[in-house]
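These notes are about the structure you will find just below.
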Amino acid sequence: MPPSEEIKLRAVSPRPDFKANYLEFANAPAIVRANQKDSYFETVLRDKLQNVIQIFKGQRFTHTHPEEIGVAAKALYLSLTTLLGTKTLGEEYVDLIYVSRDGKRIPRYLARAGFIFAYAILPYFLTRLFRRLKSSSTPKDEVTEEKINKELPISLRIEKYLSNMSYSKVLDTIMNLHIAVFYFSGQFYNISKRFFSMRYAFGHKINKERTPNGNYELLGGLIVLQLVMKSLGGFKGLIGSFTGNDEHDESNLRANNKDIMYGIPSEEEQEEAKQQLGIIDLSDPGQLPYIPESSRQCMLCLSYMTNPTAANCGHCFCWSCIIDWCKERQTVLCVGKKCWNSNCYHCIRLFYIPTLNKICFFFLLSFLSVRAASKEFKSTKEEFAELFNEELADIAGEDPHCPGPFPTGRTLGYFLVVF
């Protein structure tokens with residue numbers, strides 16, 4: 001063949017399909033499985049990190065900073081894998097790798113670092129910022145705000161209605177809408193990945209004949225339907241404000257004020273609530289002064305007990321601390337019953353959670369406190385403390401696991417009868 005004809009054949013020959021060499025993008029089920037696996041290992045790393053921090057900083061620090069420890073564990077997990085350009089354990093489980101939006105290259109270092117900051121660290125600061133804004137915002141005049149002025153134009157009414165919406169509801173709506181879009185398209189599981197153009201692709205060749213055809217479009221449709229129903233309810237409330245439905249306006253204002261996520265009360269409100277509800281806080285020396293200082297601290301949070309609660313073994317903790325402990329340390333689930341067992345933190349003895357003596361113990365200590373503060377009982381206050389501790393010392397002789405200056409559940413009825 002002459003050289004001229006060979007050149008002509010090369011010129012008219014079709015160009016190779018470079019797209020055939022690209023990796024195939026991952027589908028939604030594979031991405032969800034990888035995310036679930038990563039969430040599990042992040043939890044394991046958080047527990048290990050919490051144990052290490054507990055050795056150096058103490059148990060009280062781990063109980064007062066659980067959110068910070070979770071953020072640190074998530075950032076550490078992604079920094080050791082994604083930031084260094086390696087796969088996470090979840091990505092290794094289903095063989096996924098990060099590629100750019102068009103699938104032609106691997107995401108750069110700055111994109112990976114920005115994704116880790118936006119995914120693991122930024123939500124923590126946003127949450128703290130929203131909480132601070134919520135707590136620092138001064139309440140407006142309730143009389144003028146409960147009823148929307150009918151003389152205002154529609155634009156100002158809409159602006160007032162939107163101003164009553166909380167940050168948490170807006171963020172939840174955005175997240176639900178984004179996850180619905182992911183279920184339909186299967187492209188970006190997180191908003192941060194969409195912002196930094198980080199998509200998942202399979203690291204191996206996919207056999208489409210063996211790949212199941214099912215996907216998550218149905219879940220996306222259900223989420224969209226839920227958002228539509230919520231939007232209709234909000235639109236109905238907006239129309240009701242224009243038509244003068246004051247009852248609906250007041251209910252909306254009450255619902256907006258009851259923001260569970262960001263409505264953290266101030267210290268003054270907490271103290272006022274404690275006085276109204278009669279909560280026992282042993283940090284106050286004036287409450288139950290006959291209890292020794294060495295016995296006023298909780299063994300879980302290492303701070304003064306709030307609403308002391310006695311287990312069957314007699315050891316006492318804060319009500320919230322022992323409930324959180326029981327939720328994390330459930331041992332044997334009762335079959336056919338709504339109860340479960342747990343072990344005491346101090347003596348590791350088994351007890352039934354429904355038998356925690358918070359109410360009875362609270363009533364007993366309140367009753368004894370009133371008797372100790374009465375005029376006829378002040379003269380024998382020291383004698384009462386001695387008798388109280390002697391009785392409990394006898395009980396401790398019968399039960400070596402009794403903590404000493406607090407009654408066990410077995411003696412609560414006895415003291416109620418005596419006093």
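From the backbone N, Cα and C atoms, a Cβ is placed for every residue, glycine too.
Modelled residues match the original; the substitutions are not represented.
Sequence annotations record features per position, and here Swiss-Prot assigns Zn(2+) 1 binding site to Cys298, Cys301, Cys318, Cys321 based on similarity to another entry. Per Swiss-Prot, Zn(2+) 2 binding site is recorded for Cys313, His315, Cys334, Cys347. Where Swiss-Prot documents Cys313 to Ser as a mutagenesis experiment, the accompanying text is: Loss of activity. Recorded in Swiss-Prot as a mutagenesis result, His315 to Trp carries the remark: Loss of activity. Cys316 to Ser appears in Swiss-Prot as a mutagenesis experiment; the accompanying note says: No loss of activity. Where Swiss-Prot documents Cys318 to Ser as a mutagenesis experiment, the accompanying text is: Loss of activity.
Where Swiss-Prot records a feature, it is marked here on the structure.
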| residue | record | DSSP (3 states) |
| --- | --- | --- |
| Cys298 | Zn(2+) 1 binding site | coil |
| Cys313 | mutagenesis position | coil |
| Cys318 | mutagenesis position | strand |
| Cys347 | Zn(2+) 2 binding site | coil |
If I take the alpha carbons of His315 (mutagenesis position) and Cys347 (Zn(2+) 2 binding site), what is the distance between them in whole Å?
8
Cβ-based neighbourhood (8 Å from the centroid) of the Zn(2+) 1 site, residues Cys298, Cys301, Cys318, Cys321 excluded:
His63, Met299, Leu300, Leu302, Ser303, Met305, Thr306, Phe317, Ser320, Ile322
Roughly how many Å separate the Cα of Cys318 (mutagenesis position) from that of Cys347 (Zn(2+) 2 binding site), to the nearest whole number?
16
Given the binding-site residues Cys298, Cys301, Cys321, Cys347, tell me which ones have a C-alpha lying within 10 Å of the C-alpha of Cys313 (mutagenesis position).
Cys347
Here the mutagenesis positions are Cys313, Cys318; which one has the lowest number of other Cβ atoms no more than 10 Å from its Cβ?
Cys313
In sequence order, what residues of the same chain, 6+ apart, have a Cβ less than 8 Å from the Cβ of Cys301 (Zn(2+) 1 binding site)?
Gln59, Arg60, His63, Thr64, Cys318, Cys321
